[in-house]
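Residues or ranges marked as active site by Swiss-Prot on the basis of similarity to another entry: E136, E222. Here Swiss-Prot notes a mutagenesis experiment, E136 to D, with the remark: Impairs elevated levels of reducing sugars in the host apoplast; when associated wit D-222. Under mutagenesis, Swiss-Prot gives E222 to D with this note: Impairs elevated levels of reducing sugars in the host apoplast; when associated wit D-136.
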Amino acid sequence: MKGLLAGTIAAATFAVASAGEYCGQWDWAKSTQYTVYNNLWNKNAAASGSQCTGVDKISGSTIGWHTSYTWTGGAATEVKSYSNAALIFSPKQIKNIKTIPTKMKYSYSHSSGTFVADVSYDLFTSSTATGKNEYEIMIWLAAYGGAGPISSTGKAIATVTIGSNSFKLYKGPNGSTTVFSFVATKTITNFTADLQKFLTYLVNSQGLPSSQYLITLEAGTEPFVGTNAKMTVSSYSAAVN
């Protein structure tokens, strides 16, 4: 595919990707604006399974991609992977961000049986442009099969409306990182938003320092368990202004 590089994190050289899929734990494909990761970071939590990801199209700032997997056995409450499209951008302090426009349209299919997964944006911030993750902000568009976010209490700390969508907000620790998770009250498969509004809410209402740098912006799916599952993102775009 023209304009796309493929490889692994450890690879020393890259090759132009074909329209095929990549299935290695840390495989990825890269365009000028996005890196699409397979990212099977917790595959050993499953008794068996595999996952493959592929980029379908690139048109300007919009990308289309998909990921297919089967994860069975093991802990049904543990995420196995996070196949995602990560925006390539320079870190920027929240107080200096004007807008974070994004669009994401997707569909999800799976075989009968237990299926647990979420579809989510994942943002990380740090006190410096090159620092470690201090805050994680997740925006869940879907929580399939009872998937639940990190939470100290198991209960939402607030219900907020951002744009035209309602979300329940959860808070909890992941090691030394404070995690805020906005979980949509109903599944959203065609999402258009300014993600800066989520950050502004957290700054104004939940104590997120506006001096934090946004260092990562990703969107994808976290599967817990599922057979012959496939998420197809027909169009995705994001920018940090």
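Cβ coordinates are placed from backbone N, Cα and C, and glycine is handled just like the others.
Quick caveat, the model's predicted, so the values are computed rather than measured.
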Among E136, E222, which are mutagenesis positions, the residue with the most C-beta atoms within 10 angstroms of its C-beta: E222
Inter-residue Cα distance where the pair is E222 (mutagenesis position) and E136 (mutagenesis position), in Å: 15
